[in-house]
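Heads up: the structure comes next, in C-alpha coordinates.
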Amino acid sequence: MDTKHFLPLDFSTQVNSSSLNSPTGRGSMAVPSLHPSLGPGIGSPLGSPGQLHSPISTLSSPINGMGPPFSVISSPMGPHSMSVPTTPTLGFGTGSPQLNSPMNPVSSTEDIKPPLGLNGVLKVPAHPSGNMASFTKHICAICGDRSSGKHYGVYSCEGCKGFFKRTVRKDLTYTCRDNKDCLIDKRQRNRCQYCRYQKCLAMGMKREAVQEERQRGKDRNENEVESTSSANEDMPVEKILEAELAVEPKTETYVEANMGLNPSSPNDPVTNICQAADKQLFTLVEWAKRIPHFSELPLDDQVILLRAGWNELLIASFSHRSIAVKDGILLATGLHVHRNSAHSAGVGAIFDRVLTELVSKMRDMQMDKTELGCLRAIVLFNPDSKGLSNPAEVEALREKVYASLEAYCKHKYPEQPGRFAKLLLRLPALRSIGLKCLEHLFFFKLIGDTPIDTFLMEMLEAPHQAT
(Lines of atoms letter the chains of each structure in order from A; the text may use other names.)
(Lines give C-alpha, C1' and ligand atoms only; values in the text may rest on other atoms or scores of the structure.)
Protein backbone atom coordinates (compact mmCIF):
# COMPACT_ATOMS: atom_id res chain seq x y z
CA MET A 1 0.00 0.00 0.00
CA ASP A 2 1.31 3.47 -0.79
CA THR A 3 2.30 4.80 2.61
CA LYS A 4 2.56 8.42 1.57
CA HIS A 5 -1.24 8.71 1.50
CA PHE A 6 -1.21 8.37 5.26
CA LEU A 7 0.98 11.42 5.70
CA PRO A 8 -0.56 14.76 6.50
CA LEU A 9 -0.39 17.28 3.71
CA ASP A 10 2.35 19.23 5.44
CA PHE A 11 4.60 16.20 5.62
CA SER A 12 4.27 15.28 1.94
CA THR A 13 4.72 18.91 0.95
CA GLN A 14 7.86 19.22 3.03
CA VAL A 15 9.41 16.06 1.66
CA ASN A 16 8.58 17.09 -1.91
CA SER A 17 9.99 20.58 -1.52
CA SER A 18 13.07 21.22 -3.59
CA SER A 19 14.07 24.44 -1.89
CA LEU A 20 16.29 22.63 0.56
CA ASN A 21 17.60 19.87 -1.62
CA SER A 22 20.93 18.77 -0.33
CA PRO A 23 24.04 19.13 -2.47
CA THR A 24 25.06 15.86 -3.91
CA GLY A 25 28.39 14.25 -4.52
CA ARG A 26 29.26 12.29 -7.59
CA GLY A 27 30.66 8.88 -8.08
CA SER A 28 30.55 6.05 -5.65
CA MET A 29 32.93 4.24 -3.42
CA ALA A 30 32.95 0.54 -2.78
CA VAL A 31 33.36 -0.12 0.90
CA PRO A 32 35.23 -3.32 1.65
CA SER A 33 33.07 -5.80 3.46
CA LEU A 34 35.00 -6.97 6.47
CA HIS A 35 33.39 -9.04 9.15
CA PRO A 36 35.36 -9.00 12.42
CA SER A 37 33.53 -10.52 15.32
CA LEU A 38 32.41 -8.08 17.93
CA GLY A 39 31.46 -10.69 20.45
CA PRO A 40 28.29 -12.66 21.06
CA GLY A 41 25.08 -10.77 21.31
CA ILE A 42 26.35 -7.48 19.96
CA GLY A 43 24.64 -7.70 16.62
CA SER A 44 21.34 -9.01 17.81
CA PRO A 45 19.67 -5.71 18.65
CA LEU A 46 20.33 -4.55 15.12
CA GLY A 47 19.16 -7.72 13.52
CA SER A 48 15.61 -8.95 13.64
CA PRO A 49 13.94 -7.27 16.56
CA GLY A 50 11.68 -10.26 17.02
CA GLN A 51 7.99 -10.29 17.77
CA LEU A 52 6.79 -7.77 20.27
CA HIS A 53 3.97 -9.15 22.41
CA SER A 54 2.18 -5.87 22.58
CA PRO A 55 -0.08 -3.74 20.40
CA ILE A 56 2.99 -2.27 18.74
CA SER A 57 3.65 -5.57 17.01
CA THR A 58 1.28 -4.43 14.30
CA LEU A 59 3.47 -1.45 13.44
CA SER A 60 5.60 -2.73 10.63
CA SER A 61 7.37 0.29 9.23
CA PRO A 62 8.98 1.93 12.28
CA ILE A 63 10.37 -1.30 13.63
CA ASN A 64 12.07 -2.78 10.62
CA GLY A 65 15.51 -4.24 11.24
CA MET A 66 18.42 -1.96 10.52
CA GLY A 67 20.80 -4.66 9.41
CA PRO A 68 24.13 -5.02 11.15
CA PRO A 69 26.45 -2.08 10.65
CA PHE A 70 29.48 -4.11 11.78
CA SER A 71 30.21 -5.55 8.36
CA VAL A 72 32.31 -2.53 7.47
CA ILE A 73 34.33 -2.27 10.70
CA SER A 74 37.90 -2.66 9.95
CA SER A 75 39.33 -4.10 13.07
CA PRO A 76 42.68 -2.47 13.94
CA MET A 77 43.74 -5.83 15.31
CA GLY A 78 43.00 -7.97 12.30
CA PRO A 79 44.60 -11.37 11.84
CA HIS A 80 48.30 -11.25 11.18
CA SER A 81 50.76 -14.06 11.06
CA MET A 82 54.50 -14.03 11.04
CA SER A 83 56.50 -16.81 9.46
CA VAL A 84 59.44 -17.72 11.66
CA PRO A 85 62.09 -19.96 10.10
CA THR A 86 63.07 -22.95 12.12
CA THR A 87 66.77 -22.70 11.33
CA PRO A 88 67.99 -19.15 11.87
CA THR A 89 71.63 -18.37 11.23
CA LEU A 90 74.09 -16.14 12.94
CA GLY A 91 75.98 -15.45 9.75
CA PHE A 92 79.28 -16.81 11.09
CA GLY A 93 80.10 -20.49 11.20
CA THR A 94 82.38 -22.50 13.42
CA GLY A 95 85.28 -21.62 11.18
CA SER A 96 85.10 -18.00 12.22
CA PRO A 97 87.86 -16.86 14.59
CA GLN A 98 85.12 -15.41 16.75
CA LEU A 99 83.32 -18.71 17.20
CA ASN A 100 86.26 -21.06 17.69
CA SER A 101 85.79 -22.07 21.29
CA PRO A 102 85.49 -25.86 21.53
CA MET A 103 83.64 -25.52 24.81
CA ASN A 104 80.94 -23.09 23.80
CA PRO A 105 80.08 -22.11 20.20
CA VAL A 106 78.92 -18.69 21.43
CA SER A 107 80.62 -18.10 24.73
CA SER A 108 79.87 -14.39 24.77
CA THR A 109 77.99 -12.21 22.37
CA GLU A 110 80.61 -9.55 22.96
CA ASP A 111 83.21 -11.74 21.22
CA ILE A 112 81.37 -11.63 17.89
CA LYS A 113 83.23 -9.44 15.38
CA PRO A 114 82.96 -9.15 11.62
CA PRO A 115 85.79 -10.97 9.80
CA LEU A 116 88.59 -8.90 8.33
CA GLY A 117 87.75 -7.55 4.92
CA LEU A 118 84.22 -9.03 5.06
CA ASN A 119 84.76 -10.49 1.60
CA GLY A 120 82.84 -13.64 2.39
CA VAL A 121 80.13 -14.67 4.81
CA LEU A 122 80.55 -18.08 6.40
CA LYS A 123 77.47 -20.10 7.23
CA VAL A 124 76.59 -22.01 10.36
CA PRO A 125 75.71 -25.68 9.98
CA ALA A 126 72.47 -26.21 8.10
CA HIS A 127 70.75 -27.79 11.09
CA PRO A 128 71.83 -26.21 14.37
CA SER A 129 70.71 -27.79 17.58
CA GLY A 130 67.29 -26.92 18.98
CA ASN A 131 68.84 -24.95 21.85
CA MET A 132 70.98 -22.94 19.43
CA ALA A 133 67.99 -22.15 17.19
CA SER A 134 65.93 -21.02 20.16
CA PHE A 135 68.81 -18.95 21.51
CA THR A 136 69.42 -17.06 18.27
CA LYS A 137 65.76 -16.07 18.08
CA HIS A 138 66.08 -14.14 21.31
CA ILE A 139 69.32 -12.24 20.71
CA CYS A 140 70.28 -9.64 18.15
CA ALA A 141 72.68 -11.14 15.61
CA ILE A 142 74.48 -7.80 15.32
CA CYS A 143 75.05 -6.63 18.90
CA GLY A 144 73.76 -9.42 21.14
CA ASP A 145 70.98 -7.35 22.70
CA ARG A 146 67.48 -8.80 23.08
CA SER A 147 65.90 -9.44 19.69
CA SER A 148 62.47 -7.98 18.93
CA GLY A 149 61.94 -10.25 15.94
CA LYS A 150 63.19 -10.79 12.43
CA HIS A 151 63.92 -7.53 10.63
CA TYR A 152 65.12 -7.31 7.02
CA GLY A 153 65.98 -11.02 7.11
CA VAL A 154 67.83 -11.18 10.44
CA TYR A 155 66.82 -11.49 14.09
CA SER A 156 67.80 -8.15 15.56
CA CYS A 157 67.01 -5.58 18.22
CA GLU A 158 65.05 -2.39 17.59
CA GLY A 159 68.27 -0.35 17.77
CA CYS A 160 70.07 -2.22 15.01
CA LYS A 161 66.90 -2.45 12.96
CA GLY A 162 66.45 1.32 13.11
CA PHE A 163 70.14 1.96 12.42
CA PHE A 164 70.07 -0.22 9.30
CA LYS A 165 66.83 1.32 8.07
CA ARG A 166 68.13 4.88 8.48
CA THR A 167 71.38 4.02 6.75
CA VAL A 168 69.63 2.55 3.73
CA ARG A 169 66.86 5.14 3.43
CA LYS A 170 69.23 8.09 3.73
CA ASP A 171 71.97 6.32 1.73
CA LEU A 172 74.54 7.16 4.39
CA THR A 173 78.28 6.44 4.03
CA TYR A 174 80.52 5.72 7.03
CA THR A 175 84.27 5.42 7.64
CA CYS A 176 86.14 3.43 10.28
CA ARG A 177 88.91 5.16 12.27
CA ASP A 178 90.59 1.87 13.12
CA ASN A 179 91.18 -1.30 11.15
CA LYS A 180 87.58 -2.07 10.16
CA ASP A 181 87.35 -4.78 12.79
CA CYS A 182 85.77 -2.88 15.69
CA LEU A 183 83.93 -4.82 18.37
CA ILE A 184 80.16 -4.47 17.96
CA ASP A 185 78.25 -5.40 21.08
CA LYS A 186 75.42 -4.00 23.16
CA ARG A 187 77.66 -1.49 24.96
CA GLN A 188 79.82 -0.38 22.04
CA ARG A 189 77.53 -0.68 19.02
CA ASN A 190 77.35 3.10 18.57
CA ARG A 191 81.13 3.69 18.55
CA CYS A 192 81.74 2.73 14.93
CA GLN A 193 78.88 3.08 12.48
CA TYR A 194 80.95 1.65 9.62
CA CYS A 195 81.63 -1.66 11.34
CA ARG A 196 78.10 -1.83 12.66
CA TYR A 197 76.65 -1.41 9.19
CA GLN A 198 79.08 -3.91 7.70
CA LYS A 199 78.12 -6.41 10.37
CA CYS A 200 74.44 -5.87 9.54
CA LEU A 201 75.23 -6.80 5.94
CA ALA A 202 77.44 -9.70 6.98
CA MET A 203 74.72 -11.14 9.16
CA GLY A 204 72.31 -11.08 6.23
CA MET A 205 70.30 -7.84 6.47
CA LYS A 206 68.95 -6.93 3.04
CA ARG A 207 68.94 -3.38 1.70
CA GLU A 208 66.14 -4.22 -0.74
CA ALA A 209 63.88 -5.23 2.16
CA VAL A 210 64.05 -1.67 3.52
CA GLN A 211 63.27 -0.20 0.12
CA GLU A 212 60.31 -2.56 -0.40
CA GLU A 213 58.95 -1.69 3.05
CA ARG A 214 59.14 2.00 2.25
CA GLN A 215 57.33 1.54 -1.05
CA ARG A 216 54.59 -0.52 0.60
CA GLY A 217 54.09 2.18 3.22
CA LYS A 218 53.97 4.87 0.54
CA ASP A 219 51.37 2.95 -1.47
CA ARG A 220 49.30 2.30 1.65
CA ASN A 221 49.33 5.96 2.67
CA GLU A 222 48.35 7.07 -0.82
CA ASN A 223 45.50 4.56 -0.87
CA GLU A 224 44.28 5.71 2.56
CA VAL A 225 44.35 9.36 1.52
CA GLU A 226 42.56 8.55 -1.73
CA SER A 227 39.99 6.41 0.08
CA THR A 228 39.34 9.04 2.75
CA SER A 229 39.04 11.80 0.17
CA SER A 230 36.70 9.76 -2.03
CA ALA A 231 34.47 8.79 0.89
CA ASN A 232 34.12 12.35 2.10
CA GLU A 233 33.38 13.72 -1.36
CA ASP A 234 30.59 11.18 -1.83
CA MET A 235 29.01 11.70 1.59
CA PRO A 236 30.63 14.86 3.02
CA VAL A 237 30.52 14.97 6.80
CA GLU A 238 30.51 18.77 6.57
CA LYS A 239 27.04 18.64 5.01
CA ILE A 240 25.84 16.21 7.66
CA LEU A 241 27.07 18.59 10.36
CA GLU A 242 25.33 21.50 8.62
CA ALA A 243 22.08 19.52 8.70
CA GLU A 244 22.43 19.01 12.46
CA LEU A 245 23.19 22.65 13.16
CA ALA A 246 20.40 23.90 10.90
CA VAL A 247 17.61 22.20 12.86
CA GLU A 248 19.00 22.22 16.39
CA PRO A 249 17.43 24.90 18.63
CA LYS A 250 19.82 27.56 19.89
CA THR A 251 21.14 26.98 23.38
CA GLU A 252 19.82 30.27 24.70
CA THR A 253 16.25 29.18 23.96
CA TYR A 254 16.42 26.36 26.48
CA VAL A 255 14.61 26.80 29.74
CA GLU A 256 16.21 25.16 32.75
CA ALA A 257 13.11 24.01 34.55
CA ASN A 258 11.65 20.73 35.70
CA MET A 259 8.44 19.69 34.02
CA GLY A 260 6.41 19.68 37.18
CA LEU A 261 7.66 23.10 38.25
CA ASN A 262 7.14 25.00 35.01
CA PRO A 263 3.71 26.69 35.19
CA SER A 264 3.55 27.17 31.41
CA SER A 265 3.70 23.44 30.72
CA PRO A 266 1.49 20.51 31.72
CA ASN A 267 2.49 18.61 34.82
CA ASP A 268 2.58 15.32 32.95
CA PRO A 269 6.09 14.72 31.52
CA VAL A 270 4.75 12.21 28.99
CA THR A 271 2.45 14.86 27.52
CA ASN A 272 5.35 17.28 27.21
CA ILE A 273 7.55 14.67 25.57
CA CYS A 274 4.80 13.87 23.05
CA GLN A 275 4.27 17.54 22.27
CA ALA A 276 8.00 18.07 21.81
CA ALA A 277 8.17 15.04 19.53
CA ASP A 278 5.29 16.35 17.44
CA LYS A 279 7.10 19.66 16.90
CA GLN A 280 10.40 17.93 16.12
CA LEU A 281 8.80 15.80 13.42
CA PHE A 282 8.48 18.90 11.25
CA THR A 283 12.16 19.77 11.65
CA LEU A 284 13.04 16.12 11.06
CA VAL A 285 11.85 16.42 7.47
CA GLU A 286 14.01 19.52 6.96
CA TRP A 287 16.99 17.71 8.48
CA ALA A 288 16.56 14.69 6.20
CA LYS A 289 16.43 16.85 3.07
CA ARG A 290 19.80 18.33 4.01
CA ILE A 291 21.44 14.90 4.24
CA PRO A 292 23.36 14.28 0.98
CA HIS A 293 21.48 12.19 -1.60
CA PHE A 294 18.30 11.77 0.48
CA SER A 295 16.27 14.11 -1.74
CA GLU A 296 17.42 12.18 -4.82
CA LEU A 297 15.49 9.11 -3.66
CA PRO A 298 11.91 8.56 -4.91
CA LEU A 299 9.39 10.50 -2.84
CA ASP A 300 7.69 7.32 -1.64
CA ASP A 301 11.02 5.95 -0.42
CA GLN A 302 11.75 9.19 1.44
CA VAL A 303 8.44 8.88 3.26
CA ILE A 304 9.06 5.21 4.08
CA LEU A 305 12.50 5.92 5.51
CA LEU A 306 11.25 8.75 7.71
CA ARG A 307 8.36 6.66 8.98
CA ALA A 308 10.69 3.76 9.76
CA GLY A 309 13.24 5.75 11.72
CA TRP A 310 11.57 8.84 13.19
CA ASN A 311 11.50 7.53 16.76
CA GLU A 312 15.19 6.57 16.83
CA LEU A 313 16.17 9.81 15.11
CA LEU A 314 14.41 11.92 17.74
CA ILE A 315 15.72 9.84 20.65
CA ALA A 316 19.30 10.20 19.38
CA SER A 317 18.87 13.97 19.16
CA PHE A 318 17.50 14.62 22.63
CA SER A 319 19.98 12.13 24.15
CA HIS A 320 22.93 14.04 22.72
CA ARG A 321 21.33 17.35 23.66
CA SER A 322 21.12 16.12 27.27
CA ILE A 323 24.85 15.41 27.72
CA ALA A 324 25.25 18.48 29.94
CA VAL A 325 22.10 17.73 31.98
CA LYS A 326 22.32 15.83 35.24
CA ASP A 327 19.76 13.04 35.74
CA GLY A 328 17.43 14.26 33.04
CA ILE A 329 16.84 15.04 29.39
CA LEU A 330 16.53 18.35 27.60
CA LEU A 331 13.75 18.58 25.03
CA ALA A 332 13.92 20.74 21.91
CA THR A 333 11.20 22.92 23.41
CA GLY A 334 13.65 23.92 26.13
CA LEU A 335 12.00 21.91 28.89
CA HIS A 336 14.04 19.77 31.23
CA VAL A 337 12.57 16.41 32.28
CA HIS A 338 14.11 15.08 35.50
CA ARG A 339 14.23 11.34 36.10
CA ASN A 340 12.09 11.74 39.24
CA SER A 341 9.29 13.17 37.12
CA ALA A 342 9.60 10.29 34.67
CA HIS A 343 9.43 7.72 37.47
CA SER A 344 6.37 9.36 38.96
CA ALA A 345 4.68 9.22 35.54
CA GLY A 346 5.32 5.48 35.21
CA VAL A 347 8.00 5.66 32.50
CA GLY A 348 11.01 5.47 34.81
CA ALA A 349 12.44 2.21 33.43
CA ILE A 350 12.73 3.35 29.82
CA PHE A 351 13.86 6.81 30.97
CA ASP A 352 16.72 5.26 32.95
CA ARG A 353 17.76 3.25 29.90
CA VAL A 354 18.00 6.45 27.88
CA LEU A 355 20.21 8.00 30.56
CA THR A 356 22.54 5.02 31.04
CA GLU A 357 22.75 3.50 27.56
CA LEU A 358 22.70 6.67 25.47
CA VAL A 359 23.24 9.95 27.33
CA SER A 360 25.93 8.62 29.66
CA LYS A 361 27.81 6.82 26.87
CA MET A 362 27.69 9.87 24.61
CA ARG A 363 28.99 11.99 27.48
CA ASP A 364 31.82 9.60 28.35
CA MET A 365 33.18 9.43 24.81
CA GLN A 366 32.45 13.13 24.15
CA MET A 367 30.53 12.37 20.98
CA ASP A 368 30.56 15.42 18.73
CA LYS A 369 27.81 16.78 16.48
CA THR A 370 29.34 15.36 13.31
CA GLU A 371 29.38 11.86 14.78
CA LEU A 372 25.80 12.27 15.99
CA GLY A 373 24.71 13.37 12.52
CA CYS A 374 26.41 10.39 10.90
CA LEU A 375 24.76 7.95 13.31
CA ARG A 376 21.38 9.50 12.57
CA ALA A 377 22.08 9.29 8.82
CA ILE A 378 22.86 5.58 9.28
CA VAL A 379 19.49 5.16 10.99
CA LEU A 380 17.77 7.14 8.23
CA PHE A 381 19.23 5.08 5.38
CA ASN A 382 17.68 1.81 6.53
CA PRO A 383 17.61 -0.65 3.59
CA ASP A 384 15.37 -3.04 5.57
CA SER A 385 12.46 -0.59 5.67
CA LYS A 386 9.45 -2.33 4.15
CA GLY A 387 8.15 -1.10 0.82
CA LEU A 388 11.31 0.51 -0.58
CA SER A 389 11.46 0.55 -4.37
CA ASN A 390 15.24 0.08 -4.39
CA PRO A 391 16.71 -1.16 -1.09
CA ALA A 392 20.14 -1.61 -2.70
CA GLU A 393 20.36 2.12 -3.39
CA VAL A 394 19.54 2.92 0.23
CA GLU A 395 22.08 0.37 1.43
CA ALA A 396 24.74 1.96 -0.78
CA LEU A 397 24.00 5.34 0.82
CA ARG A 398 24.30 3.84 4.29
CA GLU A 399 27.68 2.34 3.41
CA LYS A 400 28.85 5.74 2.21
CA VAL A 401 27.97 7.16 5.62
CA TYR A 402 29.92 4.35 7.27
CA ALA A 403 32.96 5.15 5.13
CA SER A 404 32.77 8.89 5.78
CA LEU A 405 32.31 8.40 9.52
CA GLU A 406 35.24 5.99 9.74
CA ALA A 407 37.47 8.38 7.79
CA TYR A 408 36.36 11.27 10.01
CA CYS A 409 37.19 9.33 13.19
CA LYS A 410 40.64 8.38 11.91
CA HIS A 411 41.38 11.98 10.97
CA LYS A 412 39.85 13.75 13.98
CA TYR A 413 40.69 11.18 16.67
CA PRO A 414 43.83 9.32 15.48
CA GLU A 415 44.69 8.42 19.08
CA GLN A 416 41.41 6.47 19.42
CA PRO A 417 41.55 3.63 16.87
CA GLY A 418 38.43 1.99 18.32
CA ARG A 419 36.24 5.09 18.26
CA PHE A 420 34.41 4.20 15.03
CA ALA A 421 33.37 0.81 16.42
CA LYS A 422 32.38 2.39 19.73
CA LEU A 423 30.08 4.79 17.90
CA LEU A 424 28.36 2.00 15.99
CA LEU A 425 27.81 0.09 19.22
CA ARG A 426 25.35 2.79 20.32
CA LEU A 427 22.99 1.76 17.52
CA PRO A 428 21.72 -1.48 19.12
CA ALA A 429 20.74 0.40 22.28
CA LEU A 430 19.09 3.11 20.20
CA ARG A 431 17.08 0.52 18.29
CA SER A 432 15.97 -1.32 21.43
CA ILE A 433 14.99 1.87 23.25
CA GLY A 434 13.17 3.13 20.16
CA LEU A 435 11.02 0.01 20.04
CA LYS A 436 10.15 0.28 23.72
CA CYS A 437 9.19 3.94 23.31
CA LEU A 438 6.88 3.00 20.46
CA GLU A 439 5.18 0.50 22.73
CA HIS A 440 4.62 3.21 25.33
CA LEU A 441 3.30 5.68 22.76
CA PHE A 442 0.93 3.17 21.24
CA PHE A 443 -0.33 2.27 24.71
CA PHE A 444 -0.92 5.94 25.57
CA LYS A 445 -2.77 6.35 22.28
CA LEU A 446 -5.03 3.38 23.04
CA ILE A 447 -5.98 4.42 26.56
CA GLY A 448 -6.39 8.05 25.49
CA ASP A 449 -4.94 9.54 28.69
CA THR A 450 -2.23 11.49 26.89
CA PRO A 451 -2.96 14.20 24.29
CA ILE A 452 -1.10 13.21 21.12
CA ASP A 453 -0.97 15.91 18.46
CA THR A 454 -1.90 15.37 14.84
CA PHE A 455 1.51 14.81 13.26
CA LEU A 456 2.58 12.26 15.86
CA MET A 457 -0.82 10.58 15.64
CA GLU A 458 -0.41 10.23 11.88
CA MET A 459 2.96 8.58 12.37
CA LEU A 460 1.43 6.11 14.79
CA GLU A 461 -1.70 5.38 12.76
CA ALA A 462 -0.45 5.16 9.17
CA PRO A 463 1.84 2.11 9.51
CA HIS A 464 -0.88 0.37 11.54
CA GLN A 465 -3.39 0.85 8.73
CA ALA A 466 -0.89 -0.21 6.10
CA THR A 467 -0.29 -3.65 7.58
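Glycine too: its Cβ is placed from the backbone N, Cα and C atoms.
So, quick note: what you're seeing has the original residues, none of the substitutions.
Listed in Swiss-Prot:
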{"type": "BINDING", "residues": "Cys140, Cys143, Cys157, Cys160", "note": "Zn(2+) 1 binding site"}
{"type": "BINDING", "residues": "Cys176, Cys182, Cys192, Cys195", "note": "Zn(2+) 2 binding site"}
{"type": "BINDING", "residues": "Arg321, Ala332", "note": "9-cis-retinoate binding site"}
{"type": "DOMAIN", "residues": "232-463", "note": "domain 'NR LBD'"}
{"type": "MUTAGEN", "residues": "Ser22 to Ala", "note": "Loss of constituitive phosphorylation. No effect on RXRA transcriptional activity"}
{"type": "MUTAGEN", "residues": "Ser44 to Ala", "note": "No effect on constituitive phosphorylation"}
{"type": "MUTAGEN", "residues": "Ser48 to Ala", "note": "No effect on constituitive phosphorylation"}
{"type": "MUTAGEN", "residues": "Ser54 to Ala", "note": "No effect on constituitive phosphorylation"}
{"type": "MUTAGEN", "residues": "Ser61 to Ala", "note": "No effect on constituitive phosphorylation, decreased stress-induced phosphorylation but no effect on RXRA transcriptional activity. Abolishes stress-induced phosphorylation but no effect on RXRA transcriptional activity; when associated with A-75 and A-87. No effect on RXRA transcriptional activity"}
{"type": "MUTAGEN", "residues": "Ser75 to Ala", "note": "No effect on constituitive phosphorylation, decreased stress-induced phosphorylation but no effect on RXRA transcriptional activity. Abolishes stress-induced phosphorylation but no effect on RXRA transcriptional activity; when associated with A-61 and A-87"}
{"type": "MUTAGEN", "residues": "Thr87 to Ala", "note": "No effect on constituitive phosphorylation, decreased stress-induced phosphorylation but no effect on RXRA transcriptional activity. Abolishes stress-induced phosphorylation but no effect on RXRA transcriptional activity; when associated with A-61 and A-75. phosphorylation. No effect on RXRA transcriptional activity"}
{"type": "MUTAGEN", "residues": "Ser265 to Ala", "note": "No effect on constiuitive phosphorylation but loss of stress-induced phosphorylation. No effect on RXRA transcriptional activity"}
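Structure coloured by features recorded in Swiss-Prot.
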| residue | record | DSSP (3 states) |
| --- | --- | --- |
| Cys140 | Zn(2+) 1 binding site | coil |
| Cys157 | Zn(2+) 1 binding site | coil |
| Cys176 | Zn(2+) 2 binding site | coil |
| Cys182 | Zn(2+) 2 binding site | coil |
| Cys192 | Zn(2+) 2 binding site | coil |
| Arg321 | 9-cis-retinoate binding site | helix |
| Ala332 | 9-cis-retinoate binding site | coil |
| Between Cys157 (Zn(2+) 1 binding site) and Cys176 (Zn(2+) 2 binding site), what C-alpha distance do you get in Å? | 23
| note | Judged by other C-beta atoms within 10 Å of its C-beta, the most isolated of the binding-site residues Cys140, Cys182, Cys195 is Cys182
| note | Densest Cβ environment (other Cβ within 10 Å) across the binding-site residues Cys143, Cys157, Cys160, Cys192, Ala332 belongs to Cys160
| field | Alpha-carbon spacing, Cys176 (Zn(2+) 2 binding site) to Arg321 (9-cis-retinoate binding site), which is rounded to whole Å | value | 68
| field | Under 8 Å by Cβ from Arg321 (9-cis-retinoate binding site), same chain, sequence gap 6 or more | value | Glu248, Ile329, Leu330, Ala332
